[in-house]
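Residues or ranges marked as heme o binding site in Swiss-Prot: H169, H245. Look at Swiss-Prot and you will find H368, H431 tagged as heme b binding site, backed by similarity to another entry. Among the sequence features in Swiss-Prot, the mutagenesis site E166 to D is noted as follows: Inactive, preventing the hemylation of COX1 and subsequent CcO assembly. Does not affect oligomerization. Here the residue is the original one, while Swiss-Prot reports the published mutagenesis H169 to A, C or Y with the comment Fails to rescue the heme a biosynthetic defect of a cox15delta mutant. One mutagenesis experiment catalogued in Swiss-Prot, T236 to W, is accompanied by this note: Mimicks pathogenic substituion found in human patients: Fails to rescue the heme a biosynthetic defect of a cox15delta mutant. Looking at Swiss-Prot, you'll find the mutagenesis T236 to R noted as follows: Converts to human ortholog residue: No effect. Swiss-Prot documents Q365 to A as a published mutagenesis change and attaches the note No effect.
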Amino acid sequence: MLFRNIEVGRQAAKLLTRTSSRLAWQSIGASRNISTIRQQIRKTQLYNFKKTVSIRPFSLSSPVFKPHVASESNPIESRLKTSKNVAYWLIGTSGLVFGIVVLGGLTRLTESGLSITEWKPVTGTLPPMNQKEWEEEFIKYKESPEFKLLNSHIDLDEFKFIFFMEWIHRLWGRAIGAVFILPAVYFAVSKKTSGHVNKRLFGLAGLLGLQGFVGWWMVKSGLDQEQLDARKSKPTVSQYRLTTHLGTAFFLYMGMLWTGLEILRECKWIKNPVQAISLFKKLDNPAIGPMRKISLALLAVSFLTAMSGGMVAGLDAGWVYNTWPKMGERWFPSSRELMDENFCRREDKKDLWWRNLLENPVTVQLVHRTCAYVAFTSVLAAHMYAIKKKAVIPRNAMTSLHVMMGVVTLQATLGILTILYLVPISLASIHQAGALALLTSSLVFASQLRKPRAPMRNVIITLPHSSKVTSGKILSEASKLASKPL
């Protein structure tokens, strides 16, 4: 009966699977009643299938109808795919890290970081609860070098302000730990994350724990009189340790955000293989290779510029020269200022260069200005280059680059105003937030130009990716075919 009318057979084969098509044609031969077709389809368990399916060219030896269910038809995809909720959680947690970086900057600007002289990760969660406890805490602070040399004039009420600034900063850090660790364990145990993502989460958890130790290591450098004497410094934290603390926070932020964006992108690809394969072709284009390298370079420049800003904050170098574009009356400070022998600790002066580059406030400010100029011109040059190559650059990546151009312009303006207005707390804090915003835009841009992971790519290209119809339409077409004479 099948070969009696091949034209009708071809129409039916385009809409039914190998099994359902054979059963349906037998039913058509026996009866033209659509209820019989429904019974046969119900036996093959396709009646209840309401998801979209792909139409493939007809072949008597191959299926024309194949549902896509990751957990059954493609177990490899199940192992590679991570839940969207994991991505949203990671991006949300990265937002908390962004907030604590800004709060840490405020703690530094208000000189509150050394107000808590002990590190108690668990018992230090609660602040002093009564007058007696406050007085005991104040006595501990009075024994610190900062109080003896800088803050001997403050009273208990003033101490409470700087104490709460540091306490909130530490409490926020503990909250991030809980918000990250507990859901990470849940997602891993419930198998909502792939092995690839589990490795990332494990690394981020270790980095988060390290950040807590680095924070106390930094604070201790401002409480130890011997270290202050060795640095010939006033009671303040080491600029090296401050920058390390800042850099660790930046790495933690980047790791969370990058992983979250990657998960969202891969979920989108699995949902729409057609669009994914089209994007793969663009990303495989050799013409986009230079832009991919440029995106990584911009990410590195943004990070290094922010770290040089950390050195400026650690040395209070923002107050050295408060003019722009010149530094004082010159375009550049004198060589004697830049390479001051007073910063050497060796008799042979072999540490002259690196000591001044990292410890001389004048030189450190010049380095930060130079990094800022490099960052701005690099983004500007990349933006101009991308406009010429916009035909080969994905639209979302081009949008991210436009945003980056705006952010770097705003950040440069904030930096100039911060210097001219003698580093007011409000401007300096916004400037620090701008550094992280610039890093964010460069990271998003780089992630959008990144090629897909090979395992995920291999899964995507095997998914059904032609035109789609629904099972309801299949039944409708089968009914029409059944009513036609054979």
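Backbone N, Cα and C atoms are what each Cβ position is placed from, and that goes for glycine too.
Between the recorded positions H169, H245, H368, the minimum number of other C-beta atoms within 10 Å of a residue's C-beta occurs at H169.
Reported as a whole number, the C-alpha separation between H431 (heme b binding site) and Q365 (mutagenesis position) equals 15 Å.
T236 (mutagenesis position) has a Cβ environment of 21 other Cβ atoms inside 10 Å. Listed in sequence order, T107, S112, G113, L114, S115, I116 are the same-chain residues six or more apart from E166 (mutagenesis position) with CB atoms under 8 A from its CB. All protein chains shown were included, and the count of other CB atoms within 10 Å of the CB of H431 (heme b binding site) stands at 23. The secondary structure of T236 (mutagenesis position), as reduced to three states from DSSP, is coil rather than helix or strand. Sequence-distant contacts (6 or more apart, same chain, Cβ under 8 Å) of Q365 (mutagenesis position) comprise V312, A317, G318, V320, Y321, M327.
The separation of H245 (heme o binding site) from T236 (mutagenesis position), Cα to Cα, is 14 Å. Cα spacing between H169 (mutagenesis position) and H368 (heme b binding site): 26 Å, rounded to the nearest whole number. You'll find the Cα of H368 (heme b binding site) roughly 18 Å from the Cα of H245 (heme o binding site).
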